[in-house]
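What Swiss-Prot says about this one:
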type: BINDING; residues: Val18, Leu19, Glu20, Glu21, Gly22, Thr28, Gly29, Glu30, Met31, Thr32, Lys113, Tyr114, Arg141; note: AMP binding site
type: BINDING; residues: Asp69, Glu98; note: Mg(2+) 1 binding site
type: BINDING; residues: Glu98, Asp119, Leu121; note: Mg(2+) 2 binding site
type: BINDING; residues: 122-125, 213-216, 244-249, Tyr265, 275-277; note: substrate binding site
type: MUTAGEN; residues: Lys275 to Ala; note: Reduces affinity for substrate 20-fold, and decreases affinity for the competitive inhibitor fructose 2,6-bisphosphate 500-fold
Amino acid sequence: MVDHAPFETDISTLTRFVLEEGRKAGGTGEMTQLLNSLCTAIKAISSAVRQAGIAQLYGIAGSTNVTGDQVKKLDILSNDLVINMLKSSYATCVLVSEEDTHAIIIEPEKRGKYVVCFDPLDGSSNIDCLASIGTIFGIYRKTSANEPSEKDALQPGRNLVAAGYALYGSATMLVLAMNCGVNCFMLDPSIGEFILVDRDVKIKKKGNIYSINEGYAKDFDPAINEYIQRKKFPPDNSAPYGARYVGSMVADVHRTLVYGGIFLYPANKKNPSGKLRLLYECNPIAYVMEKAGGLATTGNEDILDIVPTEIHQKAPVIMGSTEDVQEFLEIYNKDKAKSRPSLPLPQSRARESPVHSICDELF
């Protein structure tokens, strides 16, 4: 008789999880369709990433995207996969991608009620050296009764109904944030399904790791450099923080989520508005952080409170464990006190409901 003991027979897959949440909400099923289609794209990208060398997908395609990054062959493939799968979900009306100058308006016969902003392959500069890369996405509900347009994507992050990222590393992990929490799913290649491995994830109140590209230190605001020095040489003689930086936002943020600490990509003299894009990098990751009990700020305001004016808008980013971010803001506010009043320290807003709650209405 065959021993099936090593195999779990009642596994919680992402599809099952979404269907259960949809049943609880009594929803229409559109969000389920959208997430299932997005997962199919992520599985295909995961496979392409692992076969890139054999399939000759490494290298540069000979062009740059709208934000000035050199476009890699995997970028193009990933972008096409996400766009085509989201179109075929019949759940979206507007798509915003890092790779496209303008928003993509879905054909009338395929339209649904959701707006999706995404970076199909974050950290693509790391492709050739095999470092971890990822896909980032944020999902909004269309709020106007007009014909779909680019303006439908210009919503603050507080309006997100779901957001998350896929990390293509030693395994493929999908982190999905909704109003009811943050859940992590790992791709099991043997059955081709994402399996729930961490439910209702919470970030530590305080970590011991900071993540920033110190190569830009000479162009940083003095408050940034002061904070970094305090992490290296604590004034109270406590243990210094460890420095970790991959250069792929998804990889650096996921480590911060798992271990606690702080991730910084601040503005500098060369990039006074920051470098990361608000709609498809900052907002989705900030949403994940807040739903996990952390904080995400520009230094001057919560990232999720920014009302965007254009789809490729940039923003500074400081996010992570609550106590670490608050410590940064104390230093930042003190440094700026001469020119403006100090800002109140934000509190964790993980339990606040956005305008539209995925667990209340969406499926």
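Note that Cβ sites are derived from N, Cα and C of the backbone, with glycine treated the same way.
Every residue here is the original one, so none of the noted swaps is modelled.
Projection of Swiss-Prot feature records onto the structure.
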residue	record	Cβ neighbours (10 Å)
Glu20	AMP binding site	12
Gly22	AMP binding site	20
Glu98	Mg(2+) 1 binding site	24
Asp119	Mg(2+) 2 binding site	30
Leu121	Mg(2+) 2 binding site	31
Asp122	substrate binding site	30
Arg141	AMP binding site	23
Gly215	substrate binding site	9
Tyr245	substrate binding site	17
Lys275	mutagenesis position	19
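In sequence order, the binding-site residues near Glu98 (Mg(2+) 1 binding site) (Cα within 10 Å of its Cα) are Leu121, drawn from Gly22, Gly29, Leu121, Gly215.
Around Val18 (AMP binding site), taking its Cβ as the centre, 24 other Cβ atoms fall within 10 Å, counting all chains. Here the C-alpha separation of Leu121 (Mg(2+) 2 binding site) and Glu20 (AMP binding site) works out to 29 Å. If you draw a 10 Å sphere around the CB of Lys113 (AMP binding site), it holds 17 other CB atoms from the protein chains shown.
Ranked by CA distance from Asp122 (substrate binding site), the recorded positions Val18, Gly29, Met31, Lys113, Lys275 have Lys275 at the top as the closest. Checking each of the binding-site residues Asp119, Ser125, Ser248 against Glu20 (AMP binding site) by C-alpha distance, the shortest gap belongs to Asp119. Between Lys275 (mutagenesis position) and Ser248 (substrate binding site), the C-alpha separation comes to 13 Å.
Between the C-alpha atoms of Gly29 (AMP binding site) and Asp119 (Mg(2+) 2 binding site), the distance comes to 25 Å. Close to Tyr245 (substrate binding site), meaning Cα to Cα within 10 A, are none of the binding-site residues out of Val18, Gly22, Met31, Asp119, Arg141.
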